[in-house]
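Copied over from Swiss-Prot, here are the features:
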type	residues	note
VARIANT	ARG76 to His	In strain: Indian tick typhus
VARIANT	ASP1245 to Ala	In strain: Indian tick typhus, M1 and Moroccan
VARIANT	ASN1308 to His	In strain: Moroccan
DOMAIN	1734-2021	domain 'Autotransporter'
VARIANT	MET1877 to Ile	In strain: Indian tick typhus
Amino acid sequence: MANISPKLFQKAIQQGLKAALFTTSTAAIMLSSSGALGIAVSGVIATNNNAAFSDNVGNNWNEITAAGVANGTPARGPQNNWAFTYGGDYTITADVADHIITAINVADTTPIGLNIAQNTVVGSIVTGGNLLPVTITAGKSLTLNGNNADAANHGFGAPADNYTGLGNIALGGANAALIIQSAAPAKITLAGNINGGGIITVKTDAAINGTIGNTNALATVNVGAGIATLEGAIIKATTTKLTNAASVLTLTNVNAVLTGAIDNTTGVDNVGVLNLNGALSQVTGNIGNTNALATISVGAGKATLGGAVIKATTTKLTDNASAVTFTNPVVVTGAIDNTGNANNGIVTFTGDSTVTGNIGNTNALATISVGAGKATLGGAIIKATTTKLTDNASAVTFTNPVVVTGAIDNTGNANNGIVTFTGDSTVTGNIGNTNALATISVGAGKATLGGAIIKATTTKLTDNASAVTFTNPVVVTGAIDNTGNANNGIVTFTGDSTVTGNIGNTNALATISVGAGKATLGGAIIKATTTKLTDNASAVTFTNPVVVTGAIDNTGNANNGIVTFTGDSTVTGNIGNTNALATISVGAGKATLGGAIIKATTTKLTDNASAVTFTNPVVVTGAIDNTGNANNGIVTFTGNSTVTGNIGNTNALATVNVGAGIATLEGAVIKATTTKLTNAASVLTLTNVNAVLTGAIDNTTGVDNVGVLNLNGALSQVTGNIGNTNALATISVGAGKATLGGAVIKATTTKLTDNASAVTFTNPVVVTGAIDNTGNANNGIATFTGDSTVTGNIGNTNALATVNVGAGLLRVQGGVVKSNTINLTDNASAVTFTNPVVVTGAIDNTGNANNGIVTFTGDSTVTGNIGNTNALATISVGAGKATLGGAIIKATTTKLTDNASAVTFTNPVVVTGAIDNTGNANNGIVTFTGDSTVTGNIGNTNALATVNVGAGVTLQAGGSLDANNIDFGARSTLEFNGPLDGGGNAIPYYFKGAIANGNNAILNVNTKLLTAYHLTIGTVAEINIGAGNLFAIDASAGDVTILNAQDIHFRALDSALVLSNLTGVGVNNILLAADLVAPGVDEGTVVFDGGVNGLNIGSNVAGAARNIGDVGGNKFNTLLIYNAVTITDDVNLEGIQNVLINNNADFTSSTAFNAGTIQINDATYTIDANNGNLNIPAGNIKFAHADAQLILQNSSGNDRTITLGANIDPDNDDEGIVILNSVTAGKKLTIAGGKTFGGAHKLQDIVFKGEGDFGTAGTTFNTTNIVLDITGQLELGATTANVVLFKDAVQLTQTGNIGGFLDFNAKNGTVTLNNNVNVAGTVKNTGGTNNGTLIVLGASNLNRVNGIAMLKVGAGNVTIAKGGNVKIGEIQGTGTNTLTLPAHFKLTGSINKTGGQALKLNFMNGGSVSGVVGTAANSVGDITTAGATSFASSVNAKGTATLGGTTSFAHTFTNTGAVTLAKGSITSFAKNVTATSFVANSATINFGNSLAFNSNITGSGTTLTLGANQVTYTGTGSFTDTLTLNTTFDGAAKSGGNILIKSGSTLDLSGVSNLALVVTATNFDMNNISPDTKYTVISAETAGGLKPTPKENVKITINNDNRFVDFTFDASTLTLFAEDIAAGVIDEDFAPGGPLANIPNAANIKKSLELMEDAPNGSDARQAFNNFGLMTPLQEADATTHLMQDVVKPSDTIAAVNNQVVASNISSNITALNARMDKVQAGNKGPVSSGDEDMDAKFGAWISPFVGNATQKMCNSISGYKSDTTGGTIGFDGFVSDDLVLGLAYTRADTDIKLKNNKTGDKNKVESNIYSLYGLYSVPYENLFVEAIASYSDNKIRSKSRRVIATTLETVGYQTANGKYKSESYTGQLMAGYTYMMSENINLTPLAGLRYSTIKDKSYKETGTTYQNLTVKGKNYNTFDGLLGAKVSSNINVNEIVLTPELYAMVDYAFKNKVSAIDARLQGMTAPLPTNSFKQSKTSFDVGVGVTAKHKMMEYGINYDTNIGSKYFAQQGSVKVRVNF
């Protein structure tokens, strides 16, 4: 079945249904009129405006016919179950209660509306174009039940559930109702907006495409069983209720905002679905408050939920782009899940929030974002890529055991955010990766942390049962502490881990457990009962000097665990008591090991400065090692000592000192720079069977020949020199192998004393003296493993068994070498005999094959084989003759290195390997005297001088051969039999050199591929090519003649001969002196390869025929062609069965086409008729590749004909290219035979090429592409191919259709289509943008035209089928017929720009033209548009213009004919319009600029959109029925869109029954409204120019953007006036039920607005208030809140912060002074105790840096804040007497304050300079004291306050108001205390005091905003506080240090703390803005802890203080350093 458009098919069905309905209706009418049916039509038609259902028979209704028209018979209003039709543009009132209307037909009218005055049911509503507005009266309902209607019964047909005619619906009151249901049921779709305060009830699947409640929110939207799809951007209803278990609510708009709550009112939880499918969806109220929903589904986009209650079984994020944001504190009851792809979806909490269920259970979310506030997560599963704490006040608490899959991060300021675990918990990801958290708190239970990064100021274990386990390698940045009871808490590391801070600083932990991995501990204090290494891989590193209090033990398997010390360190307990450690590592410094037990596999010295000393005779169990830089570290033994393990195994120690006595080293490895024998009695014995001593052994006594070295092991080794300073007495090698690595060996004798004795020199060595065998003959082994020299003989007394030469060169200077075998054992082994030598024995390679070098430097003899076991790498023969007598010679290469080099093989021999000349070229002689085999190449590097093959000798060459001469003796044979490679592939072998005596020689080719390169190959008498072998004769060096007294035998059917010119510098020739005979029928292969430059195959005698194969007998099976090959006509190829032209070949032959089969691969085969006409069989030509080319060519100077005997047909479509090349201009190539190019299968391309002519009559072309690469003219008939131009000069005349595309291909050719010639494919211009001309000489159908320079049409009707973006330089009319343009034809180009006739244009369905359409000289004809059509430049026409759809003109429009605007069309003009006439019935005209409209115009139901533009009208115009004017009234300009009727013109509106004026008011500034703020819509220059409609027919709608401005309209003059209504709007907003009635601080906000409203015009206050008019009420309230001042100012915050700073820093200093004063007084009564050496110091200076923060939560609607303070205090004080101290201090503090809640965005920065005087008086010899502090604070405050402004209607932005002012404060504090001395050195000090403060704020004015800069007056106020508390402290003496920890608590009661109101106002306000105030808490609590360490004159302290009040928390940490002098 043919493809049918779905739309076409639908239209056909509709037309069929209409025809059937018409037939049925007609029959029914006929039967009815005849009385056959006996029924009347149940429908009526309204005939007058204001008709009502209750009308009796009168003038408002007529009976209706089945055809849908009035029959003239008056009727009653529609009855129950009737239908009715609008007969005009009427208002109809449904005023009969409970009436059921089957259907309503709007028909072709523009109805004013349907008023529902009584409960009414309406079935379907259909229309002919316009929509029916409906208004439902308060308390009444409209039910849509979806009934259908049929023409026979109702006068029109309407399908069920069809409301395409229903427009906007207005609900007239709170209980006006719209009910949507369907009897079917089926889906009902409503297109219009629904407004009003009523109720919508949906009982079926329904879609509401418009907005709901946009102007006036609905009371309720009820969703019953079904899917309610709300597609509008605005849905406003108090509650949207899901009333049925099957209820589904879907919001689809990209920016949907549902204002109100969504609830499940079924009474059953967990039913009902909410789908939020838009990119930005918003629900402002609670969800599921009454009963939980089943699902909230968030699609691709962000859902913003503003309710405090969200209840649903699951809130699902279903898409990668899903996100949900809770904008307020919320309780989410249920789970939040990602049901899309893993690691997508974002959940954001912006206040204190709770989620009761799991998060990300199905798939992990991308992000959980926690803003300012605490997120309490109760689920057992939390899965998200990252849980982010984004604010200083962010906190997350997991209230149950939980698995948190993903990371937890602080993305706000560093060291903020709290994470609390209250049960067994797991976190899989990092914590604090971006910025560190403040605290990780672990309660009772185990916290399992899996991240690699844990960053928090402190990780606190707060309970006896607290435990934290790090399951992966981790870096813990911060401290780990036990803040519970001492010796509790467990920390477990299970991977490589780092802790940067102390562990157990507050209280010791029970256990630090180090599992598999390294624990790097950076603290100076590590306190734990036991530090346990529990795993084989456990390790702990102390990175700083440390005191480890407690034991270190290995509780795992023995000999595991590592302990590392990196400074002077002390361990108080045992090490390895339970099980030995693997390693004790000692870094830079001295390790003092205090335990009674030291057990470790290895004690490692890791640093240059490492040292360990064993002071007594010791047995060290384990090894001692240096793992630092080599040759560092000292171990000292001072008596008889034993070490059971190795010493210096990793790196050598610097020194091992052996004193008097025997040092028995049992380890296999001893490494030290020097092992020193320091005493005459020193003896060093290595007992290990495999002892290796790395380093030197020296005698440092100063006396030669003392000291003994015994190498008693089976394998002993010394790597360094022996006896370098003073010689040893003896080196004795017993039964075993001694390996000596030194370069100096000094001993009288190195003796091999045993049959099993062996000595190995492992490094280059000079052995001065002999090496001898003093035992039995043929025993003893000497091994050299580096470059070595032996100056004497080897084996002189008795022959050695073996001399082994390892890696390196052994130089033997002696003339006698006796050894059973000299073994070359290594790849780098080499032996050089430096003098003539007789080697008695064999030379062998016992290492890897093809390694080892033997060099002879004079006449030499070897009696045995060489390389018998494995081939050597090289036998090198220098100047002289090497006589080799062995039958086996194996070496990779035997090299002749000198001009005088020669080698003679004296016996038949197998030479395994190559023979090569590595000296000068053409030197060296090789002689074979018997049948010989050489497995490798001969002469590979350089050609040899001569290769002699003796008489009768057969030389088998296993490789290539290259010699200057190859001399054959009589009856000699050279056979090449080289193997394949390891993969079974042929290796190309070569045969190079001049052949002497070749006439007697035989060449056997028994290798797969052999190439001969010398022209003398033609002299060899016989060449035999073996089975499966290929022999090549290459002419690269010059021309070659073959077959001259020469036999070439193909010994098998698969033997092959190659004739080639692979590397020749030009085209070379291979000439045949005779026929080349095939071995049999279809046997043998011949290959021609032209190589780089080409090969000619011809006869050695010109004109003498030579045959390749026998035409009538034995033919060669295959001829293969490679590269460029030309066969001369002398050589006949008919003796070839198959010709294969391979890839990239260029084969030319005029004889090959008679071969059996010709197969063309990706190559070219040229048949040239240059010598005459040709008859080509053609059927034997095969295209084996899609790009195979066949060239039929005439390159002669004559006309030629090529006659085809058969079709040229590829095997598959789109394969093969045929090029027809007529080379010579004026000459012709004729293709005869009447055959087809591309028969059953089409060719890929047919190319016409050349400068000559073509004759193709009778020839058919079946191809994909026809390419025109010609310079002349060509005429083609019908073709299915694509046609492509390749030359600018192409001139193609197409006489038949083109079935493919036509491509100008960036060429400026011309293609002419004859009449009725069509192009089925695209006309395009690949690679170009403005090339080529297409001329259509008559009618034509074109598919798509794009990219060409010119299209000429018009001689006949032309249709272009496809549109889209089209570039045509110009379309020109060649006649006045029609050019039909397809849908969406978007032309970049012009029409009739440079010429052309009046071509008619028909835009079928939209499009555009970028250039001019016609000019004054070259106008176009008729213009018809439909769809969206636009013209970017001027339009000039002289026909009839019919404009439909949406048509826009960006430039002038001129038409000398009539213009008709189609019904429902929209036409937009941007510049002047000129026409004869306009008809605009039911059409819209938009004016985009002020312009002149010059034309008569008539219209009915016309809409004119003026905007703010003036239309100057010239002509005669009249409008009837409805006229709609859309205008814009610009308040700033005090003008708007209007029509000015020019003098002499008229505009008649008297026939307009409804003048609808729609005004959009913009830029209305209340400051500029005056009596002249008005404008007139239509005016005339002369009287009578305007004929108005009666004023009662004028209806005005005003769209206003400023809530504080309203308008009035004078219908008689069409004039609009503006007025200020702000006062009333404010009252309504705050009245009961108003949007701002119940907001926080409502009274203050209202008062603020009233003050601003009362300000004078032009003032800042009035300007800001005007801007608020663009906001919604809630936005307005927020903006006002940001202006109003809270009672708590930055100065109040600073006062609190500064009081805490002073109290903490100075008071702590006074505490220390009090302690010193007590000692001074005590010292006056008795002696000074230890640690009190500073008693004479009377003065002190101190410094105390500090950091702190404070948080105030929101209180009584007053915004909270967060402050951060840093700074420092310096002070100086002194004793005035023993009882009185006075001091002064200076404090600098910098504080950042960030406000929250209503003031979010406000920030303050404060610089404080505080100057203090302080004093302490202690009653002599009593415990009573009094302290006093007086302070002055100078504060510079910079504030940045957010101001809210309206940027557009109901859209806000922000500006920043900047303030800069000073605040001063004066504070005095007096405190008294009494110290009680308690047991155990504990002091208890009760304290009581008073504090008084005065604060003075300076006045200032803000800058930075447009109208919202406040002027703030200064204020003064006082505070008075009482203080009561206690302090506990104790002095602890630790050596010379006195530690004083203290804890204090204080109650602060404010007797006076009331803060005065703030006077802040905008310019123009007569009174200040109200101040938001609350009653501040009276009571707060101060708690602090600190510790002071005193050492002599220095004191060091650290303190932590907190201040806690109602919703207030502040904390400060400080350190202090004090020096007393």
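Just so you know, glycine gets a Cβ as well, placed from its N, Cα and C.
No noted substitution is present; original residues retained.
Everything Swiss-Prot records as a feature, shown here on the structure.
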residue: ARG76; record: variant position; CB count, 10 Å: 16
residue: ASP1245; record: variant position; CB count, 10 Å: 21
residue: ASN1308; record: variant position; CB count, 10 Å: 19
residue: MET1877; record: variant position; CB count, 10 Å: 10
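Nearest to ARG76 (variant position) in space, judged by Cα atoms and limited to the variant positions ASP1245, ASN1308, MET1877, is ASN1308. ARG76 (variant position) falls within neither a helix nor a strand when secondary structure is assigned with DSSP, and so counts as coil. Per-residue confidence over the domain 'Autotransporter' (1734-2021) averages 88 (mean pLDDT, predicted model). Comparing ASP1245 (variant position) with ASN1308 (variant position), their Cα atoms are 21 Å apart once rounded. The two recorded residues, ASN1308 (variant position) and MET1877 (variant position), have Cα atoms 112 Å apart.
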